[in-house]
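The structure appears right after this line, and notes come after that.
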Amino acid sequence: MDLWNLSWFLFLDALLVISGLATPENFDVDGGMDQDIFDINEGLGLDLFEGDIRLDRAQIRNSIIGEKYRWPHTIPYVLEDSLEMNAKGVILNAFERYRLKTCIDFKPWAGETNYISVFKGSGCWSSVGNRRVGKQELSIGANCDRIATVQHEFLHALGFWHEQSRSDRDDYVRIMWDRILSGREHNFNTYSDDISDSLNVPYDYTSVMHYSKTAFQNGTEPTIVTRISDFEDVIGQRMDFSDSDLLKLNQLYNCSSSLSFMDSCSFELENVCGMIQSSGDNADWQRVSQVPRGPESDHSNMGQCQGSGFFMHFDSSSVNVGATAVLESRTLYPKRGFQCLQFYLYNSGSESDQLNIYIREYSADNVDGNLTLVEEIKEIPTGSWQLYHVTLKVTKKFRVVFEGRKGSGASLGGLSIDDINLSETRCPHHIWHIRNFTQFIGSPNGTLYSPPFYSSKGYAFQIYLNLAHVTNAGIYFHLISGANDDQLQWPCPWQQATMTLLDQNPDIRQRMSNQRSITTDPFMTTDNGNYFWDRPSKVGTVALFSNGTQFRRGGGYGTSAFITHERLKSRDFIKGDDVYILLTVEDISHLNSTQIQLTPAPSVQDLCSKTTCKNDGVCTVRDGKAECRCQSGEDWWYMGERCEKRGSTRDTIVIAVSSTVAVFALMLIITLVSVYCTRKKYRERMSSNRPNLTPQNQHAF
């Protein structure tokens, strides 16, 4: 059965579905509280260093600066059985964020000496840096299963302290010591540059590693006050990496590119990101900043930046039916075998105008490339930019091809595209587009239900967004009665729903989208003994679609603290008064299996136990023997068996000059001696060849 073409779904044309009947009871996984990492740990009675850092004795007074505390670019991990199922899925999603924005990768442990063991401990915590202890623990406990929390804890493991502990902290924030819980004042200490390196990156209020303003408070007043008041509600964000987080991480690990990112283009530069026009079409895509019939501005800047804001436009009003304009991306080289193409489309022409997405894939047998149609898009003109995702499965060198095709209908405008992003990630399964969004924030009418969607397994579902609260927006996932219910397993087992409020930044690497995941537990029961995720026709309440069709909706599962209204109005969550919520529901039942446990490789620590490397040298094993790998900089280095000797460019120059002078002096001496000996020998030879004039000969004359 084609899940996307079910008969009862076709006539649901409304984007917002608001039930006129009673809302079923929602289960709030956060208990109505917006708890940060430190609130969770404090509530558990944990007294960890800086709230979520586990220290060993050797680390208490030692720096983590130095290569020996770095992990390899591919980090081995184990997801322990103690982890909740939802946490396992969230951790894997967090790894995808690392791959998209950095060169850091993660792989299941295969016997490597050092690896990260992720388990459900008490609270959320990690050590800082690679402790080289073999199994290094990282806890994702109850209520820690948020993607940015996982990113935060893994940044600790990668070698990062909290942002507000850097040495220049007091230039940017004020610590209100009298408002801090007694005995927790040490969590606000700062550390010198020889303990924690800021990597020459400015102080970052937006860092995912920064405390919130309420951290360790003994009342209701903030413990941290930003010296620039605009950042008061910015610090402590738990959405995603900030730009500076990424800058520091990529510097620390010498990342020159990220793993799964492929391309991004907002057409701000005249070279249009290396895209090329086809010579075999009838028209061209034009780089413009506005079109009389729309759009009036690009999507990147929405007309807010004078002198910038461009997009590509195919004018279908000036060509004949069937005419095409073809724009091809630069050549791209895939590594993973799956990609997601994302872009915005504006149709100001006819609803019969069409955008076709092709892939031109190259091979040794076909150097011109094989053209394959991937997606045909026909859109009713709506007067706004529309977001699209297209799934690709390319394994060879390729180009993405955008073909605009003139339809049979009358056109006064054409097709426009902007903000293209391509990455080797999975596309979301569905997009919930909410127009005229700001009217719902804090309004009694701000309770919205999405259209019905289907998961890849065939489960029907809806999303409930509650914007009516004064300070926070809530989001909940509901199963609803659907066409496949007779063929599905009930209670619904281990389906993870990921709901992402999209940050519409033009570059996917700079987005800080807000994401929350929940997982259906088939064993979860309600107070009356029913299974929470049982068939909606059995446990749900009656509801109505906007066209009057009756269905049943199961209980909601989510959070009332999805995002604050203040954060919702920040960044590019709302753009052109449009909001996009990306939805993915996937089966994660395979994560129930125990990860294969292997025998650890021979310990490097054992082989290096009798080898002491000086000057931050790192002991490594080569050909079964321990040796020191010495530190080096741009103009200095350590050398010797134990890195005990220091060398520098200056020393080398001095040695080179001294050697040159010595050689010159030696050659001069040799030359002078040679000249002296030659002259002496010449005089002796001349003396022996001179005639012997005696007195007798003189008398002969």
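Even glycines carry a Cβ here, placed using N, Cα and C.
Every protein chain shown contributes to the tally, and the Cβ of Glu153 (mutagenesis position) ends up with 25 other Cβ atoms within 10 Å. Taken from Swiss-Prot, the feature active site covers Glu153.
Annotated domain 'Peptidase M12A' per Swiss-Prot: 62-256, in sequence order.
Mean pLDDT of the predicted structure over the domain 'MAM' (260-429): 96. As annotated by Swiss-Prot, domain 'MAM' applies to 260-429.
The domain 'EGF-like' annotation in Swiss-Prot covers 604-644.
For the mutagenesis of Glu153 to Ala, Swiss-Prot gives this note: Complete loss of activity. The structure shown keeps the original residue. When secondary structure is read from DSSP and collapsed to three states, Glu153 (mutagenesis position) falls in the helix class.
Mutagenesis annotation in Swiss-Prot: Lys248 to Tyr, described as Decreased activity toward gastrin; the structure shown retains the original residue. Residue density at Lys248 (mutagenesis position): 25 other Cβ atoms are found within 10 A of its Cβ, drawing on all protein chains shown. DSSP assigns Lys248 (mutagenesis position) to a helical segment in the three-state reduction.
Record note (Swiss-Prot) on the mutagenesis of Thr694 to Glu: Almost complete loss of phosphorylation.
Residue pair Lys248 (mutagenesis position) / Glu153 (mutagenesis position) shows a Cα separation of 16 Å.
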